[in-house]
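Visitor: Straight from Swiss-Prot, here's the annotation block:
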- C14, C17, C86, C102: [4Fe-4S] cluster binding site (BINDING)
- G41, E42, A43, F55, N82, H164: uracil binding site (BINDING)
- L169 to A: No change in activity (MUTAGEN)
- Y170 to A: Lack of activity (MUTAGEN)
- N171 to A: No change in activity (MUTAGEN)
Amino acid sequence: MDSLEKIKEEVISCKKCKLWQFRTNAVPGEGYPKAEIMFVGEAPGENEDKEGRPFVGAAGKLLTQMIKEILGLERDQVFITNVVKCRPPNNRDPEEDEITACSPYLDRQIDIIMPKIIVTLGRHSTKYIFSKMGENFSSITKVRGKSYVWKYKEKEIIVFPTYHPAAALYNPNLRKILEEDFKKIRELAITPKRYTIDYFLGGKNRSWDKREKSDSNSGK
């Protein structure tokens with residue numbers, strides 16, 4: 001029987017792509033095995049490679065802060081991982097062959113956890129999950145801030161793309177957008193069925209579009 005611990009052991013010893021040659025530690029992911037919210041980034045950075053844990057650098061601290069302050073959850077109440085489990089040299093973008101080799105680990109993690117919500121952080125994780133859903137991906141700017149329903153193995157998982165926390169570290173405007181997206185995630189976590197219905201009635205979460213227009217018109 002598959003388990004998160006088994007996946008962890010396989011990732012730590014994995015040599016399926018060239019990235020194993022450069023790593024200090026592989027980064028399988030961590031968190032609550034029955035988490036309702038799963039965060040998926042692109043790949044580990046320097047700090048993550050040193051510690052063998054996801055999102056422990058500056059971007060990770062921002063993510064942890066938003067999980068606590070906006071979602072009202074502790075970090076160990078969610079699950080955090082990446083599409084690629086080893087750090088690409090010099091923090092370059094992961095390459096397609098690396099994603100192809102490594103993504104089955106993520107697929108298995110999703111199978112085991114079966115979260116209510118998958119939050120994709122940045123374009124690489126969003127593009128990968130969208131490919132699994134059969135959705136077209138254009139850019140993170142165009143798809144972020146909306147919820148999508150993934151019909152997966154007789155279950156509906158809400159997929160919510162947003163910016164990677166690293167992009168918001170030195171950009172106050174992006175940080176504000178990221179914070180607003182996390183407020184939307186909080187509401188989705190509270191009342192997920194409402195947004196599933198909205199999806200089928202009006203497409204990609206029309207309720208948020210209406211609310212944003214209302215807030216804009218009221219000067220909020």
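Just so it is clear, glycine is given a Cβ too, placed from its N, Cα and C backbone atoms.
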Visitor: Among the recorded positions N82, N171, which residue has the fewest other Cβ atoms within 10 Å of its own Cβ?
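Guide: The recorded positions N82, N171 were compared, and N171 has the fewest Cβ atoms within 10 Å.
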Visitor: Rank aside, I only need the closest one: which of the recorded positions E42, N82, L169, N171 has its C-alpha nearest to that of C14 ([4Fe-4S] cluster binding site)?
Guide: N82
Visitor: May I ask which residues of the same chain, at least 6 positions away in sequence, place their Cβ under 8 angstroms from the Cβ of C17 ([4Fe-4S] cluster binding site)?
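Guide: Once residues fewer than 6 apart are set aside, C17 ([4Fe-4S] cluster binding site) is near C86, D97, E98, A101, C102.
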Visitor: I want to check the contact list for H164 (uracil binding site): same chain, sequence separation of six or more, C-beta distance under 8 angstroms. What comes out?
Guide: G41, E42, A59, L121, G122, R123
Visitor: Nearest to N82 (uracil binding site) in three-dimensional space, by Cα, is which of the mutagenesis positions L169, Y170, N171?
Guide: L169
Visitor: Within 10 angstroms of the C-beta of C102 ([4Fe-4S] cluster binding site), what count of other C-beta atoms is obtained when all protein chains are considered?
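Guide: Result for C102 ([4Fe-4S] cluster binding site): 23 neighbouring Cβ atoms inside 10 Å.
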Visitor: For N171 (mutagenesis position), which of the three DSSP-derived states applies: helix, strand, or coil?
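Guide: Looking at the DSSP assignment, N171 (mutagenesis position) belongs to neither helix nor strand, so coil.
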Visitor: Among the recorded positions F55, Y170, which residue has the fewest other Cβ atoms within 10 Å of its own Cβ?
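Guide: Taking F55, Y170 as the recorded positions, the minimal 10 Å Cβ count falls on Y170.
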Visitor: Report, in whole Å, the straight Cα-to-Cα distance of L169 (mutagenesis position) from A43 (uracil binding site).
Guide: 17
